[in-house]
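Notes to accompany the following structure.
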Amino acid sequence: MEDSQLYQALKNYPKLQDTLDSIENLEDDTKSEPSECGSPTERGIPSYYLAEELDECEEEDSEEDDDNLPTEIPDPPTVDMLEAIMEDEIDDTAYQVHFEAKQTWKPVIETGGNERGKFTLSVPQNLSALQLLQWETGIHALAERLGGCRLLQISTRGTRDGIEFTVRETPCVSPASDPIPSTSRSSSIASNVSTRQTESPGSKSNTSLGIPEAPANLIDMGAIDKEFILAAISPSDPPYKNTLRNLFGSGDSFEQYNQTGIYSLKELVIAGLKRKGIYNRIRIRCHLEPQFN
């Protein structure tokens, strides 16, 4: 009964038959379309089948590559083999490389050879440009100050290795016109010792240069081994005693310094004390008026 009523209600629904027909046609079209979910169709091959064929191709390619590889792997080249290859490719005679030997640093280098009083003060290592300039300026200034001494004449010259010093001794203020032979000085009596005669302020030589004449009284060569005494300033201190040979170190040094023979005994003693490095100590303690025993 209920089915008949439902049927009557649906039957009375407008265009019901057309709607049912369209639904049936839609179902037929859906069944006739090809499946795209992996079923065999005329348009292509399923994806899973393609994946299997791709794997097989890769395996075949890898097998072909393995066939092309050598059956035995050679050993790596040794050091001897590499050296042999390098010797064949490079000509050692075409290249000449010279390395300077590393020398140890020395503070003073003798550069004069047979010439005395010539040496080079080496440049200190690891100096900056400013430090090197200050070092050179200080050394030149010191040499200029020392060069003003009566007994020495110092000249400096900058070189690649350092500063070259040339030291010359100046035994006299002005050379004598006629040097006295050493034989005449050695033949004099040792006890005949006198000091230089003083000149008046207005007395000068007749030469055009106006240089004072050399004193006539000279120190005898025989006095070099005679002991002299410098009296102490303080009565409690002992006097200073020595000889000219000991002050100058040897008879040759004294002979070289006193070539002209124009120095007085006092000047010779002062020069000897300076050579020995005790001048300042002695002049504070003693009177610089030597007397022979």
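A Cβ is built for glycine as well, from the same backbone N, Cα and C atoms used for every other residue.
Under its natural variant entries, Swiss-Prot includes Glu64 to Asp with the note: In strain: Isolate CIN0309R, Isolate CIN0318R, Isolate CIN0327M, Isolate CIN0327R, Isolate CIN0331M, Isolate CIN0360R and Isolate CIN0360V. Looking at Swiss-Prot, you'll find the natural variant Gln103 to Arg noted as follows: In strain: Isolate CIN0309R. According to Swiss-Prot, the natural variant Gly112 to Glu carries the following note: In strain: Isolate CIN0309R, Isolate CIN0327M, Isolate CIN0327R and Isolate CIN0331M. The note that Swiss-Prot attaches to the natural variant Ile180 to Val is: In strain: Isolate CIN0360R and Isolate CIN0360V. As a natural variant entry, Ala214 to Val appears in Swiss-Prot alongside the note: In strain: Isolate CIN0309R, Isolate CIN0318R, Isolate CIN0327M, Isolate CIN0331M and Isolate CIN0360V. Among the natural variants in Swiss-Prot, Asn258 to Thr has the note: In strain: Isolate CIN0327M. The residue drawn here is the original one. In Swiss-Prot, a published natural variant is listed as Ile270 to Val, annotated In strain: Isolate CIN0309R, Isolate CIN0318R and Isolate CIN0331M.
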*asked:* Using the alpha carbons only, what distance in Å do you get between Ile270 (variant position) and Asn258 (variant position) once rounded?
replied: 13
*What three-state secondary structure does DSSP assign to Asn258 (variant position)?*
coil
*Out of Asn258, Ile270, which has the highest number of nearby Cβ atoms, where nearby means within 10 Å of its Cβ, if these are the variant positions?*
Asn258
